[in-house]
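Please read the structure below before turning to the comments.
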Amino acid sequence: MEEYDYSDVKPLPIETDLQDELCRIMYTEDYKRLMGLARALISLNELSPRALQLTAEIIDVAPAFYTIWNYRFNIVRHMMSESEDTVLYLNKELDWLDEVTLNNPKNYQIWSYRQSLLKLHPSPSFKRELPILKLMIDDDSKNYHVWSYRKWCCLFFSDFQHELAYASDLIETDIYNNSAWTHRMFYWVNAKDVISKVELADELQFIMDKIQLVPQNISPWTYLRGFQELFHDRLQWDSKVVDFATTFIGDVLSLPIGSPEDLPEIESSYALEFLAYHWGADPCTRDNAVKAYSLLAIKYDPIRKNLWHHKINNLN
């Protein structure tokens, strides 16, 4: 704040000073001064370097203040138009934003602001965004805001070349990382028209290998189902996938449905759920689906028994 003079600005009040307020917020004097100055400058529509500095000070103490983010964007857009080098100016703004991002990993205003800056940028670069994205996901591999922004970047730049390998690395690190599995599916959905049969076969093997490592992991089973549905018109894997899934349920389908105590343990309830869904799509195998859902309700996933009964009723 020392760099700029605000003595000509009369701060506007941020408190009502009404009688008998139910819960008066105890603002610090510094906070009231910052917000009062901001209100005054916004009312004057001042788009200046000192206004930009003020927004940085406020974001430092109140990083979720959407109005200030919007005001900062208006300032940046105006000052960019007066800059001799708009690329350099916006890159400096992105550098500042990187620091704010690292200190506020759960702040969602940051990401919409980044999007607005990239849309404004004459020559935006996905390569420039990758380091900050990696740092943020390394810090919290399930940070929803970061994953959403990464998806946005892929679509904005029409660039998916890094995504499959990146998702693979994260899955190798943590096979339960559902965010990485979801991002992997995002890649296939957007690249499906340029994928070869060999690549599809390799991906199917990748999925089965990961299931083999941890059969009772819902993420790859859900992914397998989505992958099969996405490419059902290009490859016929039904028998291979069914044979693979049945290796995790033993001979439970050949046994009479009795009490839970009489039924054996199986390696994966998610394999049984996958098979039930698969069999339910074919009238010739619906009896198998009904039995699989019944087994899930009775023994292998009773916490969701109402769901399994609902699915049985739909089949019947």
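Using N, Cα and C of the backbone, Cβ positions are placed for all residues, glycine too.
Database features, via Swiss-Prot:
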{"type": "MUTAGEN", "residues": "ASP140 to Asn", "note": "Decreases catalytic activity 5-fold, but retains substrate binding properties"}
{"type": "MUTAGEN", "residues": "ASN143 to Lys", "note": "In ram2-1; completely abolishes farnesyltransferase activity, but still has about 30% geranyl-geranyl transferase activity"}
{"type": "MUTAGEN", "residues": "HIS145 to Asp", "note": "Increases KM for peptide substrate 4-fold, but retains catalytic activity"}
What does DSSP call ASP140 (mutagenesis position) in the simple three-state scheme?
coil
Cβ neighbour count (within 10 Å, all chains shown) around ASN143 (mutagenesis position):
17
Using a Cβ cut-off under 8 Å and a sequence separation of 6 or more, which residues in the same chain sit near HIS145 (mutagenesis position)?
LYS106, ASN107, TYR108, ILE110, TRP111
Through the lens of DSSP with three states only, how would you label HIS145 (mutagenesis position)?
helix
